[in-house]
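Student: Sharing the feature lines straight out of Swiss-Prot:
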| type | residues | note |
| --- | --- | --- |
| DOMAIN | 142-217 | domain 'S4 RNA-binding' |
| MUTAGEN | R143 to A | Decreased RNA-binding; when associated with A-145; A-149: A-156 and A-158. Does not rescue diminished mitochondrial transcription induced by EtBr; when associated with A-145; A-149: A-156 and A-158 |
| MUTAGEN | D145 to A | Decreased RNA-binding; when associated with A-143; A-149: A-156 and A-158. Does not rescue diminished mitochondrial transcription induced by EtBr; when associated with A-143; A-149: A-156 and A-158 |
| MUTAGEN | K149 to A | Decreased RNA-binding; when associated with A-143; A-145: A-156 and A-158. Does not rescue diminished mitochondrial transcription induced by EtBr; when associated with A-143; A-149: A-156 and A-158 |
| MUTAGEN | R156 to A | Decreased RNA-binding; when associated with A-143; A-145: A-149 and A-158. Does not rescue diminished mitochondrial transcription induced by EtBr; when associated with A-143; A-145: A-149 and A-158 |
Amino acid sequence: MAMASVKLLAGVLRKPDAWIGLWGVLRGTPSSYKLCTSWNRYLYFSSTKLRAPNYKTLFYNIFSLRLPGLLLSPECIFPFSVRLKSNIRSTKSTKKSLQKVDEEDSDEESHHDEMSEQEEELEDDPTVVKNYKDLEKAVQSFRYDVVLKTGLDIGRNKVEDAFYKGELRLNEEKLWKKSRTVKVGDTLDLLIGEDKEAGTETVMRILLKKVFEEKTESEKYRVVLRRWKSLKLPKKRMSK
């Protein structure tokens, strides 16, 4: 506080009015008191704007009590007050920006953790038969028919025929729209046989296991598809 007072005093003494006021104090000239505007009015304005009443006490002690004849112009310290207020606002703005970045990073990490947990659950599921193969493919979109065709390496016509025959399943439910969008964790089945006596059906299954962030040079999505060429499942009664 003492160092700040000295620096402030040194700065204001560079003004001509300050030296005139000081000369009046040394000579004891009463008229020197009328050289400048009243400090009380300015200090009230300054403390109100900055919301810091202690500034009024500080400047009053320095100039009014110790040097009563040194009546300086309020403009001598006004820039100091403005810079102080600006620095406070800048610090608050920086803190808010850092907080926003931290929140965005936290949301991305949470999303990544959810995806990892979902993949681990699929790996540990005891009901999933392990006679599968993981394939890295590239798809133009995440439409059901596009993903199934790519994963099973079959033609588009075969997918359409199976759809109209009611042989396509999405998450073990009958597919009603072949343009449905699929996501990570969805299973796509093509019915290839059934055993009415045993109450089972055989399907070719595709599981959308993973989607990479980077696309191919032709702007296709890079994915990992898990394929079962023959998977026997309990037959479910499908709604018409």
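Heads up, residue numbers simply count up from 1 along the chain you see.
Backbone N, Cα and C atoms are what each Cβ position is placed from, and that goes for glycine too.
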Student: Using DSSP and collapsing to three states, where does R156 (mutagenesis position) fall: helix, strand or coil?
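Tutor: In three-state terms, R156 (mutagenesis position) counts as helix.
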Student: Could you give me the DSSP helix, strand and coil counts for the domain 'S4 RNA-binding' (142-217)?
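Tutor: So the domain 'S4 RNA-binding' (142-217) is made up of 18 helix, 32 strand, 26 coil.
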Student: Using Cα-Cα distances with a 10 Å cut-off, which of the mutagenesis positions R143, D145, K149 are near R156 (mutagenesis position)?
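Tutor: For R156 (mutagenesis position), the mutagenesis positions whose Cα atoms are within 10 Å come to D145, K149.
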Student: Using all protein chains in view, find how many other C-beta atoms are within 10 Å of the C-beta of R156 (mutagenesis position).
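Tutor: Neighbour count, Cβ to Cβ under the 10 Å cut-off: 11.
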Student: Determine the minimum-neighbour residue: among R143, K149, listed as mutagenesis positions, which Cβ has the fewest other Cβ atoms within 10 angstroms?
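Tutor: Among the mutagenesis positions R143, K149, the lowest count of other Cβ atoms within 10 Å belongs to R143.
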Student: With Cβ-Cβ distance below 8 Å and at least 6 positions apart along the chain, what are the contacts of D145 (mutagenesis position)? List them in sequence order.
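Tutor: Those within reach of D145 (mutagenesis position), by Cβ under 8 Å and sequence separation of 6 or more, are R156, V159, E160, F163, K178, S179.
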Student: Measure from the CA atom of K149 (mutagenesis position) to the CA atom of R143 (mutagenesis position) and give the result in Å, rounded to a whole number.
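Tutor: Given the Cα positions, R143 (mutagenesis position) is 10 Å from K149 (mutagenesis position).
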